[in-house]
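Data block below; observations after.
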Amino acid sequence: MCNTNMSVPTDGAVTTSQIPASEQETLVRPKPLLLKLLKSVGAQKDTYTMKEVLFYLGQYIMTKRLYDEKQQHIVYCSNDLLGDLFGVPSFSVKEHRKIYTMIYRNLVVVNQQESSDSGTSVSENRCHLEGGSDQKDLVQELQEEKPSSSHLVSRPSTSSRRRAISETEENSDELSGERQRKRHKSDSISLSFDESLALCVIREICCERSSSSESTGTPSNPDLDAGVSEHSGDWLDQDSVSDQFSVEFEVESLDSEDYSLSEEGQELSDEDDEVYQVTVYQAGESDTDSFEEDPEISLADYWKCTSCNEMNPPLPSHCNRCWALRENWLPEDKGKDKGEISEKAKLENSTQAEEGFDVPDCKKTIVNDSRESCVEENDDKITQASQSQESEDYSQPSTSSSIIYSSQEDVKEFEREETQDKEESVESSLPLNAIEPCVICQGRPKNGCIVHGKTGHLMACFTCAKKLKKRNKPCPVCRQPIQMIVLTYFP
């Protein structure tokens, strides 16, 4: 595993997931530049295990704060000793193959003789598989811990094989669950690097803000003399499917998706809280705000209040500021004025007709019988005025007409007929276009208000409404008993 000559096979598939746990404990000696970097964060030895190197490297990145604040898996080392060591301005802890190569360029295996023999281990192991040599038990054990289709880059040395055989003999009586957990321990160095380095950089930053790092199982300040392998073993035992990720595969496996998802989840949990941009629109208290968005209403349609000079939308009748009624909001009622003008015109026409013709010099002819002519003219004026007054007063009966009837009953009948004629004349004199016709007769206008209680309904003429009252009929609209009928006049 610690062979610096990492030659990739011709088929392109490279993996280290089959390396036993004892290979991870192989002692390595950092080169002077890497050793200087490790000692700057508290390292005191000359030889280290791979896990110790990764731990100190993560401590260095965290101490120098070389990581990106937002994307904490990215490390910037352009102006740092780490950049001189790796020869790159920046890298990501997710680039396992690249980091794996850069680290091992600066490491020297303690036992060079044993590591030099690992270059021919591929052919030797194939011979052992075909010939059935004395190490058949070891091969079977290795076949259980690795995929049959994967190709090896380097094999462990002879001493590591012996240690693996002794470990398998000691653990032969353990349960299958312990054997499965042992296979998790024998995962790739690159996986340990990713978790040791990435979690040192990312997780310990979160430790300063919360105590959520307890669930990760990675110690923040481990005892390097006695507790490195123990803590790393506990961390490997706690992880499950996410440990199956192997960086040496050209094509990512299905397990790698689980690992990447869990890693991204860890990063998201360590970042600051997500901030969402929300736009809040304050609604107005009135309905006039909708006119501003109406494209059919322009500023020319707005009206100006005479009290406070406020510009208001065209539809509301009151000012939005002072609540003053809009000037000329409704047309003036000119019905009365028209009636007065027509009456005055009639009177003038009648007086002009009664006075006769004028001479060109606008003077009347003087006659000897001027008094008699004046009396006759006055009599004519009186008679014509009385006739016009009778027509304007809806043809009221003259007082002299009652003398014609001898009996009192005849007088009552005449008065009843006169009142009916008066009502009919009033109904006929009203303009039909001003009000709707009676619902019952469809001929006369609606001027008979049917009153019941404090309310009334105007839906029939006065004659039809009186007939309903005489026949004790209810109101046709609300079916309430009719109390009275009121004759309604319209201007």
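Just so you know, the numbers here start at 1 and follow the chain as drawn.
Cβ atoms here come from the backbone N, Cα and C positions, even for glycine.
No noted substitution is present; original residues retained.
Pulled from Swiss-Prot, these are the features on record:
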BINDING   CYS305, CYS308, CYS319, CYS322  Zn(2+) binding site
DOMAIN    26-109  domain 'SWIB/MDM2'
MUTAGEN   GLY58 to Ala  No effect on its ability to induce apoptosis
MUTAGEN   CYS305 to Ser  No loss of ubiquitin ligase E3 activity
MUTAGEN   SER386 to Ala  In MDM2-6A mutant; abolished phosphorylation by ATM and ubiquitination by the SCF(FBXO31) complex; when associated with A-395, A-407, A-419, A-425 and A-429
MUTAGEN   SER395 to Ala  In MDM2-6A mutant; abolished phosphorylation by ATM and ubiquitination by the SCF(FBXO31) complex; when associated with A-386, A-407, A-419, A-425 and A-429
MUTAGEN   SER407 to Ala  In MDM2-6A mutant; abolished phosphorylation by ATM and ubiquitination by the SCF(FBXO31) complex; when associated with A-386, A-395, A-419, A-425 and A-429
MUTAGEN   THR419 to Ala  In MDM2-6A mutant; abolished phosphorylation by ATM and ubiquitination by the SCF(FBXO31) complex; when associated with A-386, A-395, A-407, A-425 and A-429
MUTAGEN   SER425 to Ala  In MDM2-6A mutant; abolished phosphorylation by ATM and ubiquitination by the SCF(FBXO31) complex; when associated with A-386, A-395, A-407, A-419 and A-429
MUTAGEN   CYS438 to Leu  No loss of ubiquitin ligase E3 activity
MUTAGEN   CYS441 to Gly  Fails to interact with MDM4
MUTAGEN   CYS449 to Ser  No substantial decrease of ubiquitin ligase E3 activity
MUTAGEN   HIS452 to Ala  Loss of ubiquitin ligase E3 activity
Listed in sequence order, residues not in CYS305, CYS308, CYS319, CYS322 with Cβ within 8 Å of the centre of the Zn(2+) site Cβ atoms: THR306, SER307, ASN309, GLU310, ASN312, ASN320, ARG321, TRP323, ALA324
Those recorded positions listed as CYS308, CYS441, CYS449, and which of them has the most Cβ atoms within 10 Å of its own Cβ: CYS449
Residue pair GLY58 (mutagenesis position), CYS308 (Zn(2+) binding site) - Cα distance, angstrom, rounded: 73
Spatial separation of CYS319 (Zn(2+) binding site) from CYS449 (mutagenesis position) - C-alpha basis, Å: 36
Those mutagenesis positions of THR419, CYS438, CYS441, HIS452 having Cα within 10 angstroms of CYS319 (Zn(2+) binding site): none
CYS305 (mutagenesis position) CB neighbourhood, other CB atoms within 10 A: 19
Candidate nearest CYS322 (Zn(2+) binding site) in space, where candidates are the mutagenesis positions THR419, CYS438, CYS441 and distance is Cα-Cα: CYS438
HIS452 (mutagenesis position) versus THR419 (mutagenesis position) - Cα distance in angstrom: 24
Recorded positions compared (GLY58, CYS319, CYS322, HIS452) - the one with the fewest other Cβ atoms within 10 Å: CYS322
Cβ-based isolation winner (fewest other Cβ atoms within 10 Å) among the mutagenesis positions THR419, CYS438: THR419
Length of the line joining the Cα atoms of CYS438 (mutagenesis position) and HIS452 (mutagenesis position), in Å: 19
Helix, strand and coil residues within the domain 'SWIB/MDM2' (26-109) as assigned by DSSP: 38 helix, 14 strand, 32 coil
Rounded mean pLDDT for the residues that make up the domain 'SWIB/MDM2' (26-109): 82
